Every structure is written in structure tokens, then in C-alpha cells.
Amino acid sequence: MVQAVAVLKGDAGVSGVVKFEQASESEPTTVSYEIAGNSPNAERGFHIHEFGDATNGCVSAGPHFNPFKKTHGAPTDEVRHVGDMGNVKTDENGVAKGSFKDSLIKLIGPTSVVGRSVVIHAGQDDLGKGDTEESLKTGNAGPRPACGVIGLTN
């Protein structure tokens, strides 16, 4: 069993923890999250980005992690980035909490997400269904109020 965590921090009052757990390379990864400081009753884009770099804030995390060179999509779409985790939904207090399993996100093997960044966005991800070229790259999810590097835990 491999476990990893990303502690999300930023300059907009958004913070949280995202945990990852994978039993073997062929098994799906369980992702659980609790993120506070968002707008209440909203959906916010939630992605794994290519770089584990926060030297210039969350913008240094680069684009979505996309080792297979696909276009952006929903987590349930066949064509999507590995880093496309869709949207998180906040409650009346601006807290998003939940978990899901994902077969493309790996902690083990050549497409491991360890050392990359989790980013929570300021806007809703259109899941690649928008009518702009940017939709197929980013989902038009907007600015990056918080991020954190995915690191192994014991």
C-alpha cells in the first residue's frame, strides 16, 4: 500500500488536505479531500498539475498532468488528462469534503503523481465541454487560490 498527501495552501484563505492511497499499480487510487475557505455552495476545479513547484505561487505548478497527451475532460471521460479530477462541491460554509477512486491516477509506476501538485481553482471546471480552445486545455477553471505538492507518507 502506497500513501501520499498534499497540503494545500495559498494566498486567498483557501487551504486543505488531499490524501491518496493505492494498493498496487493495477489498482485504482483512492483520493480523499477536505478543502476550506472556498465560496459557499460552489463547484471548484480540482486538478493534478505537472510540476511540484510553488516558487511563484500555484502558477509554477504548470499545466495539468497529461502524460498521454490527451485533451481536457471529466474524470469519467475516456479522453482526459490524468490530472483531471473534475470539480469539488462546497457546502454552506465553503468546505469541500469527499472521496473517489480513479484508475488513471497512480502513485506507483511511470505515470506516478508523486512530486506533482494538486491545485484547487477559483472557478468551476467546464470539463472540456466549453466552446473555446482553452476548455480543452484547462476547463476554464480560472485562478489558482491554493496548491500543494504530493508527497509520500508512511
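Keep in mind that glycine also has a Cβ here, set from the backbone N, Cα and C atoms.
No noted substitution is present; original residues retained.
Lifted from Swiss-Prot, the feature list:
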- Glu43: Zn(2+) 2 binding site (BINDING)
- His47, His49, His64, His121: Cu cation binding site (BINDING)
- His64, His72, His81, Asp84: Zn(2+) 1 binding site (BINDING)
- Arg144: substrate binding site (BINDING)
- Gly123 to Lys: Does not enable copper chaperone-independent activation (MUTAGEN)
- Pro143 to Ala or Ser: Enables copper chaperone-independent activation; when associated with A-145 or with L-145 (MUTAGEN)
- Pro145 to Ala or Leu: Enables copper chaperone-independent activation; when associated with A-143 or with S-143 (MUTAGEN)
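Structure with Swiss-Prot features highlighted.
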residue	record	DSSP (3 states)
Glu43	Zn(2+) 2 binding site	strand
His49	Cu cation binding site	strand
His64	Cu cation binding site	strand
His72	Zn(2+) 1 binding site	coil
His81	Zn(2+) 1 binding site	coil
His121	Cu cation binding site	coil
Pro143	mutagenesis position	coil
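For the binding-site residues given as Glu43, Asp84, the lowest number of other CB atoms within 10 Å of the residue's CB is seen at Glu43. Comparing the Cα of His49 (Cu cation binding site) with the Cα of every entry in Glu43, His72, Asp84, Gly123, these being the recorded positions, the smallest distance points to Asp84. Cβ neighbour count for Pro143 (mutagenesis position) (all protein chains, 10 Å cutoff from its Cβ): 14. The Cu cation site, placed at the center of the C-beta atoms of His47, His49, His64, His121, has further neighbours from the same chain whose C-beta lies within 8 angstroms: Gly45, Phe46, Ile48, Ala61, Pro63, Phe65, Gly83, Asp84, Val119, Thr138, Ala141, Arg144. Only Pro143, Arg144, Pro145, from the recorded positions His81, Asp84, Pro143, Arg144, Pro145, place their Cα within 10 Å of the Cα belonging to His121 (Cu cation binding site).
Cα separation, Pro145 (mutagenesis position) to His47 (Cu cation binding site), rounded: 13 Å.
Sequence-distant neighbours of His81 (Zn(2+) 1 binding site) (same chain, six or more apart, CB under 8 Å from its CB) are His47, His64, Phe65, Asn66, Lys70, Thr71, His72, Gly73, listed in sequence order. In this structure, the CA atom of the residue listed as 'substrate binding site' is 15 Å away from the CA atom of Asp84 (Zn(2+) 1 binding site). You'll find the Cα of Pro143 (mutagenesis position) roughly 16 Å from the Cα of Asp84 (Zn(2+) 1 binding site). Here the Cα atom of Glu43 (Zn(2+) 2 binding site) is found 7 Å from that of Gly123 (mutagenesis position). Asp84 (Zn(2+) 1 binding site) sits 14 Å from Gly123 (mutagenesis position), taking the C-alpha atoms as the reference points. The highest number of surrounding Cβ atoms within 10 Å, among the binding-site residues His47, His64, Arg144, is found at His47.
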